[in-house]
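Asker: I am attaching a structure below and will ask some questions about it afterwards.
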Amino acid sequence: MEALIPVINKLQDVFNTVGADIIQLPQIVVVGTQSSGKSSVLESLVGRDLLPRGTGVVTRRPLILQLVHVSPEDKRKTTGEENDPATWKNSRHLSKGVEAEEWGKFLHTKNKLYTDFDEIRQEIENETERISGNNKGVSPEPIHLKVFSPNVVNLTLVDLPGMTKVPVGDQPKDIELQIRELILRFISNPNSIILAVTAANTDMATSEALKISREVDPDGRRTLAVITKLDLMDAGTDAMDVLMGRVIPVKLGIIGVVNRSQLDINNKKSVTDSIRDEYAFLQKKYPSLANRNGTKYLARTLNRLLMHHIRDCLPELKTRINVLAAQYQSLLNSYGEPVDDKSATLLQLITKFATEYCNTIEGTAKYIETSELCGGARICYIFHETFGRTLESVDPLGGLNTIDILTAIRNATGPRPALFVPEVSFELLVKRQIKRLEEPSLRCVELVHEEMQRIIQHCSNYSTQELLRFPKLHDAIVEVVTCLLRKRLPVTNEMVHNLVAIELAYINTKHPDFADACGLMNNNIEEQRRNRLARELPSAVSRDKSSKVPSALAPASQEPSPAASAEADGKLIQDNRRETKNVASAGGGIGDGGRIGDGGQEPTTGNWRGMLKTSKAEELLAEEKSKPIPIMPASPQKGHAVNLLDVPVPVARKLSAREQRDCEVIERLIKSYFLIVRKNIQDSVPKAVMHFLVNHVKDTLQSELVGQLYKSSLLDDLLTESEDMAQRRKEAADMLKALQGASQIIAEIRETHLW
């Protein structure tokens, strides 16, 4: 085992550097029948006489032997308080006051130390008899023993009671089954190597050790066969076929050893002398196999198996070291080198921050957020999604009802009854609706301002980690950018307010889109009027026989012919146009845009005035369709005295045809013009925000930072590192160096040959 000691020591340094758990080497579990030489094999591997020996049943309790490597300078370094079995199993605490090079300690004796291995052997016998009795009884309760030595590796060996068939002494009748279950409990651990011990003077085909090993390890990946007592075979026979695997092949190999006899033990023959005599015996009896058998070769084979296990763990350890090295290298880079030229460093950091801030807005930053929108992408989302959807959700006629429209029309006419809808009422109502676009526009400015504030934090956290070295510089940069954004906010709000005020200042009824909408609306209303007259005029005329109907409208039958309806429509329209022309020439109507010229041409804009004049027949039809709504009474009710100081009480009455049509016209005009203004606002507000806020900050950010921070009087204060920065830089450099050394150690272990 000595060959593994330097490897394990190197790995220990690696684990201490990386902070990983120590590789747990496999347990070596020895199984076999009674008196097959199991304990002798373990003693030869450890190199110490510490196990009870004798004839018959000697090992009657499992012995878990933990070998703990200690360097000579670590002896008597600490004191361990290890009373809990779980804690004791994983503990590597030493004890002070030990003068010997090697010592042992039992779990059941707590902190008592044993420097004489004869005392250890005697304590094992005493503890066995205390639990199992002194008459061949067997107990599954293990004995825990730790041996501390500079000549061992951190390894666990398990010595189990030998398999038996017939109970003796105090053994129960099912002793065979109990021992079998005990053995299976230990060898079922996948992280164990099974030493299947078989005596050479028995037939290997009847080996109970190999049989039970194959139950848990059918592929033979962790089973090593050991043939003991080669010197006790019958005269004229040898174990050549068995050792060469011709009888029963074993994947990991079959190794023969020669144990000390009871006479040798009684004569105090040392393990070293026994190994020397064993080598001489093998050279004499098995010269061709001498170099592949014996206790030394068994130890080398176990070393090889343990090294394979270690190497299987190295790739994961190597990956962890590489990841940590990359992290510490990045951390060291973020700490930067000590500042020599403060002026150049300050200018470099300011320039880098300004560049990263602008790049984040443009979408070309080095560190791009993947979990959410940020920077310019979020500003775009605010413009075209948040702001756009908010404007589209504003109802053009929201907050308006028929009473509001009629009241506005009446208030605009003053004391005189109006022949046409005054343009003042349209402007009053449409301005009221346009004013509702100002609040979402200002909210758009606020959202963009908040996002530009968030970009500051984004650049500080991801893009310019060097600023973390200088907390005062970081705070100063944040303050300058925040002040710049704060100064631009009222300017941008004022511009957005002006955009809405511009729309309110002049209602352009000659806007091309508005003129097209009015023309299309006139055609639709005119067509609806003709269709309604042609469909319902005959029934209306028959119910009013006392009134005088123009001869052109008198029906020839209950359902007039299409020609008669068309003729009646034509005359009504001509009458309306004549009346409209006469009134227009007298100066009535809404503005100059609706005036018909001397040549009798139709107006291009404001043509909707003509539809406000209706014929008597159409009023007769419309009165039947109008619905009652609460409206201020024009005259007092009969039977009630009138007091002009009383508040008028709304009563329900039907809208006249003209009132109904006036409301419909105003609503359509408001909606048409509101959509035009909303389109303008939706286009102009983002442009104003970009010009007065976003682009202005981008263009002036670096000059603002340089002007306020790049001053000789501020250099020392701004570039003062945090108190622990130098210490953290040193720790990161030391850790990086240690990780590089650990990586080199792993490379050396991969190239280590133990045989």
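Glycine is treated like the rest: Cβ placed from N, Cα and C.
The structure displayed is predicted, hence computed values, not measured ones.
The GTP binding site annotation in Swiss-Prot covers 32-40, 228-234, 259-262 and rests on similarity to another entry. The domain 'Dynamin-type G' feature in Swiss-Prot is assigned to 22-315; the stated evidence is sequence analysis. Residues or ranges marked as domain 'GED' by Swiss-Prot: 663-754. The mutagenesis experiment Lys38 to Ala is recorded by Swiss-Prot, whose note states: Defective in GTP hydrolysis. Tubulates spherical liposomes. Impairs mitochondrial division. Decreases the BCL2L1-mediated induction of synapse number and size of synaptic vesicle clusters. Swiss-Prot documents Ser71 to Ala as a published mutagenesis change and attaches the note No effect on mitotic phosphorylation. Quoted from Swiss-Prot, the note on the mutagenesis of Asp231 to Asn is: Defective in GTP-binding. Quoted from Swiss-Prot, the note on mutagenesis experiment Ser635 to Ala is: Abolishes mitotic phosphorylation. Reduced mitotic mitochondrial fragmentation.
Looking at the shown structure, can you explain where the listed features end up?
Answerer: Within 10 Å of the C-beta of Asp234 (GTP binding site) we count 8 further C-beta atoms, all protein chains included.
Within 10 Å of the Cβ of Lys38 (mutagenesis position) there are 27 other Cβ atoms, across all protein chains.
DSSP assigns Asp231 (mutagenesis position) to a helical segment in the three-state reduction.
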Asker: Between Ser261 (GTP binding site) and Lys38 (mutagenesis position), how many Å separate their Cα atoms?
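Answerer: Pair distance, Cα basis, whole Å: 13 Å.
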Asker: Taking DSSP three-state, what's Lys38 (mutagenesis position) in: helix, strand or coil?
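Answerer: For Lys38 (mutagenesis position) - judged by DSSP and reduced to three states - the answer is helix.
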Asker: Give me the CA-CA distance between Asp234 (GTP binding site) and Ser71 (mutagenesis position), in Å, as a whole number.
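Answerer: Per the Cα atoms, Asp234 (GTP binding site) and Ser71 (mutagenesis position) stand 46 Å apart.
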Asker: Counting other Cβ atoms within 10 Å, pick out the least crowded of the recorded positions Ser35, Ser71, Thr228.
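Answerer: The recorded positions Ser35, Ser71, Thr228 were compared, and Ser71 has the fewest Cβ atoms within 10 Å.
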Asker: Taking every protein chain shown into account, which of the recorded positions Gly32, Asp231, Ser261 has the largest tally of Cβ atoms within 10 Å of its Cβ?
Answerer: Gly32
Asker: Tell me the Cα distance separating Lys38 (mutagenesis position) from Ser71 (mutagenesis position), rounded to the nearest angstrom.
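Answerer: Distance (Cα to Cα, whole Å): 29 Å.
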Asker: Hey, how far is Asp231 (mutagenesis position) from Ser35 (GTP binding site), Cα to Cα, in Å?
Answerer: 15
Asker: At the level of the C-alpha atoms, what whole-angstrom distance separates Thr228 (GTP binding site) and Lys38 (mutagenesis position)?
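Answerer: Pair distance, Cα basis, whole Å: 9 Å.
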